[in-house]
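Read the structure below first, then the notes.
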Amino acid sequence: MKKILIPMLALGGALAMQPALAQDGEALFKSKPCAACHSVDTKMVGPALKEVAAKNAGVEGAADTLALHIKNGSQGVWGPIPMPPNPVTEEEAKILAEWVLSLK
């Protein structure tokens, strides 16, 4: 029993130390500057997040590409106004990308 319990406790502790993984995508979206230019349903400075999800539905590698755009910024994807780099970690960018792509 001890041989199983100790690794399980260690794994639980390691996961607890990664707050970005525990955060919900929507809460992360609201805590970062994303909402200054984007909303879920309505185009603002940037596209509505549901538009982004629809455009990328079924596209292989979309989550990775979107995560890179979120972290590093992009230009010319949705119009002439560039998206600046965002103060997010790679993990947070991935969480945000997966959340955006899950929107219907």
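Backbone N, Cα and C atoms are what each Cβ position is placed from, and that goes for glycine too.
What Swiss-Prot records for CYS34, CYS37, HIS38, MET83 is heme c binding site, and it gives sequence analysis as the kind of evidence. If you take the C-beta of MET83 (heme c binding site) and look for same-chain residues 6 or more apart in sequence within under 8 angstroms, you find CYS37, GLY46, HIS69, GLY73, SER74, GLN75, VAL77.
For VAL40 (variant position), the count of additional Cβ atoms within 10 Å of its Cβ stands at 14 [all protein chains shown]. Per Swiss-Prot, natural variant VAL40 to Ile is noted as: In strain: 221.
Taking Cβ-Cβ distances under 8 Å and a sequence separation of 6 or more, the neighbours of THR42 (variant position) in its chain are ALA48. Recorded in Swiss-Prot as a natural variant, THR42 to Ala carries the remark: In strain: 221.
The annotation that Swiss-Prot gives for the naturally occurring variant MET44 to Leu reads: In strain: 221. For MET44 (variant position), the count of additional Cβ atoms within 10 Å of its Cβ stands at 11 [all protein chains shown].
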Winner by Cβ contact number (other Cβ atoms within 10 Å) across the binding-site residues CYS34, CYS37:
CYS34
In sequence order, which same-chain residues at least six apart have a C-beta under 8 angstroms from HIS38 (heme c binding site)?
MET44, VAL45, GLY46, PRO47, ALA48, LEU49
Need one number for the heme c-binding residues CYS34, CYS37, HIS38, MET83: the maximum pairwise CA distance in Å, whole number please.
10
